[in-house]
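As listed in Swiss-Prot for this protein:
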DOMAIN    23-186  domain 'GAF 1'
MUTAGEN   Cys129 to Ser  Holoprotein exhibits no photochromic activity
BINDING   Cys129  tetrapyrrole 1 binding site
MUTAGEN   His130 to Phe  Chromophore ligating activity (in vitro) is 30-40% lower than wild-type
MUTAGEN   His130 to Gln  Chromophore ligating activity (in vitro) is about 10% more efficient than wild-type
DOMAIN    461-598  domain 'GGDEF 1'
DOMAIN    1130-1266  domain 'GGDEF 2'
Amino acid sequence: MNPNRSLEDFLRNVINKFHRALTLRETLQVIVEEARIFLGVDRVKIYKFASDGSGEVLAEAVNRAALPSLLGLHFPVEDIPPQAREELGNQRKMIAVDVAHRRKKSHELSGRISPTEHSNGHYTTVDSCHIQYLLAMGVLSSLTVPVMQDQQLWGIMAVHHSKPRRFTEQEWETMALLSKEVSLAITQSQLSRQVHQQQVQEALVQRLETTVAQYGDRPETWQYALETVGQAVEADGAVLYIAPDLTGSVAQHYQWNLRFDWGNWLETSLWQELMRGQPSAAMEPMAAVQSTWEKPRPFTSVAPLPPTNCVPHGYTLGELEQRSDWIAPPESLSAENFQSFLIVPLAADQQWVGSLILLRKEKSLVKHWAGKRGIDRRNILPRLSFEAWEETQKLVPTWNRSERKLAQVASTQLYMAITQQFVTRLITQQTAYDPLTQLPNWIIFNRQLTLALLDALYEGKMVGVLVIAMDRFKRINESFGHKTGDGLLQEVADRLNQKLSPLAAYSPLLSRWHGDGFTILLTQISDNQEMIPLCERLLSTFQEPFFLQGQPIYLTASMGISTAPYDGETAESLLKFAEIALTRAKCQGKNTYQFYRPQDSAPMLDRLTLESDLRQALTNQEFVLYFQPQVALDTGKLLGVEALVRWQHPRLGQVAPDVFIPLAEELGLINHLGQWVLETACATHQHFFRETGRRLRMAVNISARQFQDEKWLNSVLECLKRTGMPPEDLELEITESLMMEDIKGTVVLLHRLREEGVQVAIDDFGTGYSSLSILKQLPIHRLKIDKSFVNDLLNEGADTAIIQYVIDLANGLNLETVAEGIESEAQLQRLQKMGCHLGQGYFLTRPLPAEAMMTYLYYPQILDFGPTPPLPKVALPETETEAGQGNVGDRPLPNSLNRENPWTEKLHDYVLLKERLQQRNVKEKLVLKIANKIRASLNINDILYSTVTEVRQFLNTDRVVLFKFNSQWSGQVVTESHNDFCRSIINDEIDDPCFKGHYLRLYREGRVRAVSDIEKADLADCHKELLRHYQVKANLVVPVVFNENLWGLLIAHECKTPRYWQEEDLQLLMELATQVAIAIHQGELYEQLETANIRLQQISSLDALTQVGNRYLFDSTLEREWQRLQRIREPLALLLCDVDFFKGFNDNYGHPAGDRCLKKIADAMAKVAKRPTDLVARYGGEEFAIILSETSLEGAINVTEALQVEVANLAIPHTVSGTGHVTLSIGIAVYTPERHINPNALVKAADLALYEAKAKGRNQWLAYEGSQLPHVDGEV
């Protein structure tokens, strides 16, 4: 080791370089330069192996006065024989060769001496060929260190010296750690290269999109796009072929950097076959890039990749020439020497629109070899010459994985752009239109849907497919004839187009499907919730009557919806699933819409399962209340709400009330459910009042079973008392038919309710058989007009007369009327003219969840349809004093809304999508938060913990863990976040053969697993047992994959009940998977680097033999303590110790015994100098030093005597010594540091004391203190 270069300086310089923006070659050069200076040798080089076994010197630091430079030279595979590669790669040994003595010593790459060599004096013989090889290089000492990467031998780091030299244990370990630093630098370089490749890919996609969007379908557009792709992929030439389309346009081709015209050549059968991606079975093209994107249930890839159809195929000219149908190319092709072709079909979903062909010329590769071959007999092993010579190799260039992927991405963009132009042209052709409705037909819809699927693949958005069919349209044709029916379909098409025209943001496409069916394509969809208002907008098309032969006809329609990528990934599957959802909508009463669910393909609902689930629904808190506002029709003011119960099934989603209410009555559960509704409604009423200061009438429906229960009345009164709700704010709704079952009992019960202040309304009035005389006896407040009458209100028939009669009757009895199911402005205006008091329905506002209802109470102006007064400014008080001035209910909270107000249309989106937007906001914040933590912290534990904590909080699930695989594909839970219900499973090791056999392969492919109910899922029994052991009812598993290596799994557990995982849950974890994988890899990389640096720091301050401080640590500690004690005016004591007659000990017992002796003495010193501020160091050879801070002379003498006792107790035999055992001589110096005195004065004084102690006869000590210190040249 260079005595003028401390290990600390070396370490500091190496570490600092890793924090700079250096290329891999620059980083390697820094390492070899610093290593050569530190070791004090003539050459340090880093040598990388090529795939053929040869290698190249990538970095070198050399003393040219002693050895020649080898930088950039290639060495043949024979120069490192298989035996050497075995030792370096598989056994991972570092090998030092002593050429002069023809021997070698090896250490494990960990830095430890291997046991087999320890027993053999560390050295073994070296092959004579290798000795002569090194001598020819001018090398007398060498150290070869393997560099590993991904468990493979990447290269070597070689140290050469032109003189004999021994490498110390410290140098061995230092070089082992430097090898680790090189491996980390290589990994970091690979990571940077991947990031750069991703940036290039994104930039290319952006340029292509911009070019096509800006210039459209022009030759200049395609020519520029082709040139852009060719340059990005680093091709020497390129051809873009655009096939004929359905409009009859001829094929087109564009070419870049080619001299001859490819037009006729591309029309040959061979090139048509190659361009369509259908090579002959006899040909074996280069392996294509595998890329899949499967839907998230049950497995899906972590991130969307390009479609499998646009797969590049690589060929060489030699392979093509072997084809029997090969036609010799024009002379110019041969003259330009094109030898390699990458052909990418522009195709997706079996629709081929053209091809991209990339070409590369034959390359000349110049290599400089170390030593001539063949003609120079000196190169016969052992080699005697390393004179450089130049070789020019002719290579057929290949296309690597990243270039293939880039070509695939570019081809997909070209496919989408060309297909878009095809669609544009097709739309202008009559063949693309339905002759009846003049809408695009199935040809356009299929092509546009395929294009939208590809676009969504890269945008990260959803695609929606809607199939609409008229309800009972067959009766129209039968009653009025097909000609009239055709005219009606034309009017339906016009209305649908009008409804779609404001939805340009979704790029809607309406097409005629077949019969009375239409299809609609919507793009840029974020999730299913976003589609709900769009579907309702479309269904509102049928609220106004159609007129046939002067007669108004009311039509209804049903709609089925499927979405990509979650329901399907092809046009065929999406249309199939949308039609299945349409069937479900028709089965649920028509005039509605339904989204496709996987269970739709099977029988809709398993009654036995539904019964079982319903019994648990209350316990599991699966019921929720929605609130539909009741509005005064003359003023638009909000007067009350009706509480409506909804069942949020964990697997089936929302189950319709007409399904579960009759079932609850049949199972005897309706009383419990009804009581829950009452309790929740009253409690929510009070919550609304506390938060907004507004009192509303809360209407609650009562079932027949409840009404007939003798205890029911008391339960109502107790509920009011318990919740504190004023009785006059509660309205109980009973049906007309229920009232007639026991009229006397009903009258008595209703009188009791009225006495308590509770209001009563008769629901569905007009559908039963109550008489006027009975009605007069009932103490009721309101009559509710059934929705069935309101639906036909505008026909001016019997239903209109019934409604007018009910209103007149209510007025005569001094009752209010409430109209249900108002769904159009015309209905609203007609009811206003008829004198109806109150109304509710979708036209006013749909039922709202509690949080959305709260928003409505704060801002009721958003839903008003009355006059348009100036909107008052609502200034909330800033202080409690201001808040106390006046009644809360008197605040100027506006409660009128004009439907012409620009906010009107936006509120429906707000109140219904509020929860989804909140989730999206949380999701975006979570992704940003985790990304920021990744950038802010490189601590692997922080990264892991923040990931599971934030994901569990977002998903609101019971447990989230990170599971890490080991080399045998078992593993351990390394971190977790869980609630109190779930037991902790952190550090649990899982080695389950069932898991390995059934699911490991899928996770290694990067697929996601979502299981909503493990008991009903198609899982192996052994896997179910494993999940039950961990209390799991439902789980969501995302593989953590980096650089195609599976690190582990990010797993979410639901432990109480099954859970249907929403699409956004999957999307969140899929988005996070890549971020987590990169973060973990960076954290582990940093952890490895820190470990290596800490070890370097340790060996830079510890003596390799005795493991006490070394000379460097002694010098730095002495300087530091001298400065500290100078400030506090405390003494510093120094003991210099020397083993007596140690040379004679080595000569008599041997050097290994001498090493063991020094280690025992160092251990004895550590026992007596044990304060935190004390330091024991090996000063050199058999000399040791002990620094004792804040220690007087008396204290130093005590330590000295204790040390002599400890050494005597060791009883190490020493026949040459006068005492018969090993002893120490000790020199002591004690001084209180002063600014004008150099600490070296203390060292020299202790050294003089040691010299005098030895002169007294060994095993003695002598001390100097303060003014007694002899004069030395130590003053500053």
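Cβ coordinates come from backbone N, Cα and C, glycine included.
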Tell me whether Cys129 (mutagenesis position) sits in a helix, a strand or coil according to DSSP.
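Its secondary structure by DSSP: helix.
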Helix, strand, coil residue numbers for the domain 'GGDEF 1' (461-598) per DSSP?
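Grouping H, G, I as helix and E, B as strand yields 63 helix, 39 strand, 36 coil.
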Could you tell me which of these mutagenesis positions, Cys129, His130, has the fewest other Cβ atoms within 10 Å of its Cβ?
Cys129
Counting by DSSP, what is the helix, strand and coil composition of the domain 'GGDEF 2' (1130-1266)?
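Counting residues by DSSP class gives 61 helix, 39 strand, 37 coil.
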Considering every residue in the domain 'GAF 1' (23-186), what is the mean pLDDT value?
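Average per-residue pLDDT within the domain 'GAF 1' (23-186): 87.
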